[in-house]
Amino acid sequence: MDVPGPVSRRAAAAAATVLLRTARVRRECWFLPTALLCAYGFFASLRPSEPFLTPYLLGPDKNLTEREVFNEIYPVWTYSYLVLLFPVFLATDYLRYKPVVLLQGLSLIVTWFMLLYAQGLLAIQFLEFFYGIATATEIAYYSYIYSVVDLGMYQKVTSYCRSATLVGFTVGSVLGQILVSVAGWSLFSLNVISLTCVSVAFAVAWFLPMPQKSLFFHHIPSTCQRVNGIKVQNGGIVTDTPASNHLPGWEDIESKIPLNMEEPPVEEPEPKPDRLLVLKVLWNDFLMCYSSRPLLCWSVWWALSTCGYFQVVNYTQGLWEKVMPSRYAAIYNGGVEAVSTLLGAVAVFAVGYIKISWSTWGEMTLSLFSLLIAAAVYIMDTVGNIWVCYASYVVFRIIYMLLITIATFQIAANLSMERYALVFGVNTFIALALQTLLTLIVVDASGLGLEITTQFLIYASYFALIAVVFLASGAVSVMKKCRKLEDPQSSSQVTTS
């Protein structure tokens, strides 16, 4: 029964005050989990030995041959990553993130412990399998934070968490280069530092708060309460007028509710997640998302280019070792990785200031820059100068980081967080499937088992093919746009006459 008059207004005001205080408290609670997750990401990425992995495996510590490293060991990471990605994607959501973050930390510890003490081909292959687990579980790191902060904080906490890993990787690369070139430390010592850092990350992960919600399996529908004419929605107060229901973004807010939303005053036991229903919803969302041509276009480029990017990054140390063997000269792998990461970060920052009609020129832009990537990989492969190789690699990484950021923005622009996670997972899975096929044919000893220089020639041709495909698709799109612009003009002229 409604309470009339001033009492009703006082009750509404009191309810509004309580809700605003609750929202303020929730906003303040974002700092601790974000700080802990950033600390975890920083230490997990602080691995000074990583840019020197290939010289370490080929050196006296492991004494492996080039064929064993490139054709029998490195492919194991690709295969394990592919096999684990989809189960980990579902398990991450079902287990509510934190257990999978802990699994990643534990996998990194096992990886670097084995890198220090394991010997022989089979042992190093097992090491690559554990590194595949660590890579596949990385999705938990990037999605955990969305379950413990409000929707309005998503952009800020995303930038913090990604910056933490970026800074960690850069600091690790610079530290490794300084210790090798200036202090004369051994590569074994760098791996000891890496093991220490990932152990610290694992310890930090235990202090992360356990999320109560997740995107799919533990998702709560939108909560809506009314207090005498005031509509309380997702921790905010909205006037119940026709105009407010048609404000820009109203539907978007309804579909993108925060995951850590407060429970209603009357607590009810959370229903057990219907796994089959979740999978059915995922399938319907998949069909709906990829029926959009712009999203399909950007997703195709994402999958194709990420496949090539993984191959180049995974085997570029082998190419450098071929051009300039580390046992005969000083190497600067760590410095190159640090420079390419920093310049890539600058390029990513500049994306926000690029003004272009991506719906018209997006495919042509992808074609042009894919051609530049192909040229960089080709120069890296054919010019037998280590400094040219380093410079080409820096250009390659800058262009890829620039384009993948644009692709991410274009895909995420009109998707809810749930659908963005789905599209990200599907695109990554397709990229890994393509990479597995490419690895099996080109790299694996059971396939062609080609030399590293021949492999990079194929990778350059691969990116050139991507450029041709998007050039043709972009030309068709531009012509269609021009025809649409001409048709209204011609029809208006006919009407005038």
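Residue numbering: from 1, along the chain as shown.
Each residue, glycine too, has its Cβ placed from N, Cα and C.
For Gly105 (mutagenesis position), other Cβ atoms within 10 Å of its Cβ number 25. Under the DSSP three-state reduction, Gly105 (mutagenesis position) is assigned to helix. Quoted from Swiss-Prot, the note attached to the mutagenesis of Gly105 to Val states: Loss of pyridoxine transport; when associated with H-104; A-109; S-111; Y-112; P-186 and F-191.
One mutagenesis experiment named in Swiss-Prot is Ile109 to Ala, and its note says Loss of pyridoxine transport; when associated with H-104; V-105; S-111; Y-112; P-186 and F-191. Under 8 Å, Cβ to Cβ, and six or more positions away along its own chain, Ile109 (mutagenesis position) finds Leu195, Val198, Ser199, Phe202.
Quoted from Swiss-Prot, the note on the mutagenesis of Thr111 to Ser is: Loss of pyridoxine transport; when associated with H-104; V-105; A-109; Y-112; P-186 and F-191. Thr111 (mutagenesis position) counts 25 other C-beta atoms within 10 Å of its own C-beta, drawing on all protein chains shown.
For Ser186 (mutagenesis position), the count of additional Cβ atoms within 10 Å of its Cβ stands at 14 [all protein chains shown]. Swiss-Prot lists Ser186 to Pro among its mutagenesis entries, and the accompanying note reads: Loss of pyridoxine transport; when associated with H-104; V-105; A-109; S-111; Y-112 and F-191.
Neighbour list (Asn191 (mutagenesis position), Cβ cut-off 8 Å, at least 6 residues apart, same chain): Ser49, Tyr56, Trp112, Leu115, Leu116. Reduced to three states, the DSSP call for Asn191 (mutagenesis position) is helix. Among the mutagenesis experiments that Swiss-Prot reports, Asn191 to Phe is described with the note: Loss of pyridoxine transport; when associated with H-104; V-105; A-109; S-111; Y-112 and P-186.
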TODO: Work out how many Å separate Ser186 (mutagenesis position) and Thr111 (mutagenesis position) at their Cα atoms, rounded off.
DONE: 19
TODO: Provide, as an integer number of angstrom, the distance between the C-alpha atoms of Gly105 (mutagenesis position) and Thr111 (mutagenesis position).
DONE: 10
